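Record features, source Swiss-Prot:
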- His38: active site (ACT_SITE)
- Glu58 to Ala: Loss of catalytic activity on sphingomyelin. Loss of catalytic activity on sphingomyelin and lysophosphatidylcholine, high decrease of hemolytic activity, and loss of vascular permeability and dermonecrotic activities; when associated with A-60 (MUTAGEN)
- Glu58, Asp60, Asp118: Mg(2+) binding site (BINDING)
- Asp60 to Ala: Loss of catalytic activity on sphingomyelin. Loss of catalytic activity on sphingomyelin and lysophosphatidylcholine, high decrease of hemolytic activity, and loss of vascular permeability and dermonecrotic activities; when associated with A-58 (MUTAGEN)
- His74 to Ala: Loss of catalytic activity on sphingomyelin. Loss of catalytic activity on sphingomyelin and lysophosphatidylcholine, and high decrease of hemolytic activity; when associated with A-38 (MUTAGEN)
- His74: active site, nucleophile (ACT_SITE)
- Cys80 to Ala: Moderate decrease of catalytic activity on sphingomyelin and lysophosphatidylcholine, and moderate decrease of hemolytic, vascular permeability, and dermonecrotic activities; when associated with A-223 (MUTAGEN)
- Lys120 to Ala: Important decrease of catalytic activity on sphingomyelin and lysophosphatidylcholine, and moderate decrease of hemolytic, vascular permeability, and dermonecrotic activities (MUTAGEN)
- Gly122 to Ala: No or very weak change in catalytic activity on sphingomyelin and lysophosphatidylcholine, and no change in hemolytic, vascular permeability, and dermonecrotic activities (MUTAGEN)
- Cys223 to Ala: Moderate decrease of catalytic activity on sphingomyelin and lysophosphatidylcholine, and moderate decrease of hemolytic, vascular permeability, and dermonecrotic activities; when associated with A-80 (MUTAGEN)
- Tyr249 to Ala: Loss of catalytic activity on sphingomyelin and lysophosphatidylcholine, high decrease of hemolytic activity, and loss of vascular permeability and dermonecrotic activities (MUTAGEN)
- Trp251 to Ala: Moderate decrease of catalytic activity on sphingomyelin and lysophosphatidylcholine, and moderate decrease of hemolytic, vascular permeability, and dermonecrotic activities (MUTAGEN)
Amino acid sequence: MLPYIVLVLGCWSVLSQAAQTDDEERAGNRRPIWIMGHMVNAIGQIDEFVNLGANSIETDVSFDDNANPEYTYHGIPCDCGRNCKKYENFNDFLKGLRSATTPGNSKYQEKLVLVVFDLKTGSLYDNQANDAGKKLAKNLLQHYWNNGNNGGRAYIVLSIPDLNHYPLIKGFKDQLTKDGHPELMDKVGHDFSGNDDIGDVGKAYKKAGITGHIWQSDGITNCLPRGLSRVNAAVANRDSANGFINKVYYWTVDKRSTTRDALDAGVDGIMTNYPDVITDVLNEAAYKKKFRVATYDENPWVTFKK
């Protein structure tokens, strides 16, 4: 009887290891997806969107006349079906976000791993962009990263709508270096969100001295239709040997059909007002084998080619 039990246990161990290896291989071959909760501008919305399935959020940042980040505010017009006027003081939002992304905090949301700051620099003159970057860095360092002492752990994407505002990137980096925390740039990525020609976007990054950590967005309000031609161009750049893009995301996607189209195109992120819709599609048999929700272990700056 004993040899039989040993044989059974041995077979079970082999099968378990094989199953684990199979799971790991399936996970490794599936594209990690960032489900980006759109227009999360009030602290209470952080939990709301994460609980619906978002593993990342997008937050609007408005600036005052002196290039100080002021509010997490979008304003009218915004997406159809949304309240455009919710907001917080920027630094208050950062503190709430820090609580949600700091392990051990009572408000901690483990699934929230990336934050896109949609920087509303349209109110600024071009010559204020560098200063805006410096002031943004100081605010994040103090109120989100807690001056480098057990601050929030989420990765950050600085999304800039105007290619001419590329000096914001240098100002941000220079300020973190001046304040003694250049290592925090490891947690920071970049995006130009103005739907510009991909070639022009690449030129802006060259001017900014940036290689790597690049997300490329494409999209339009959910009130209007938009094709995937530019998404396809961004994905082609990402997958090419000499491309500069690491990740591609599409906004604002609220329909299952559009979600499927975006996934089929090979995007890495989908920005949405309804994270549960994206989650539902990812759980469909045809997509569950190809995609998975990204976790904190995923490096959002690493390219996953189609």
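The backbone N, Cα and C atoms fix where each Cβ goes, and this holds for glycine too.
At each noted site, the model still has the original residue.
Non-local neighbourhood of Tyr249 (mutagenesis position): Trp34, Met36, Trp215, Gln216, Ser217, Asp218, Gly219, Val267, Asp268, Gly269, Ile270, Met271, each in the same chain, at least six residues away, with C-beta under 8 Å from its C-beta.
Candidates Cys80, Lys120, Trp251 (mutagenesis positions) were compared with Cys223 (mutagenesis position); those inside 10 Å Cα-Cα are Cys80.
Following the DSSP three-state reduction, the secondary structure of Lys120 (mutagenesis position) is strand. Taking the mean position of the Cβ atoms of Glu58, Asp60, Asp118 as the Mg(2+) site, the remaining residues of that chain whose Cβ falls within 8 Å of it are His38, Met39, Val40, Asn41, Thr59, Val61, His74, Val116, Phe117, Leu119, Lys120, Ser159. Burial estimate for the recorded positions (Glu58, Asp60, Asp118): highest at Glu58, by number of other CB atoms within 10 Å. According to DSSP, His74 (mutagenesis position) sits in a coil region rather than a helix or strand.
Closest to His38 (active site) by Cα-Cα distance, out of the mutagenesis positions Glu58, His74, Cys80, Lys120, is Glu58. In terms of Cα distance, the mutagenesis positions that sit within 10 Å of Asp118 (Mg(2+) binding site) are Glu58, Asp60, chosen from Glu58, Asp60, Cys80. Lys120 (mutagenesis position) and Cys80 (mutagenesis position) have their C-alpha atoms 19 Å apart, to the nearest angstrom. The Cβ neighbour count for Cys223 (mutagenesis position), using a 10 Å radius and every protein chain shown, is 11.
Straight-line distance linking the Cα atoms of Trp251 (mutagenesis position) and Asp60 (mutagenesis position), rounded to a whole number, equals 14 Å. Every protein chain considered, the tally of other Cβ atoms within 10 Å of the Cβ of Trp251 (mutagenesis position) stands at 25.
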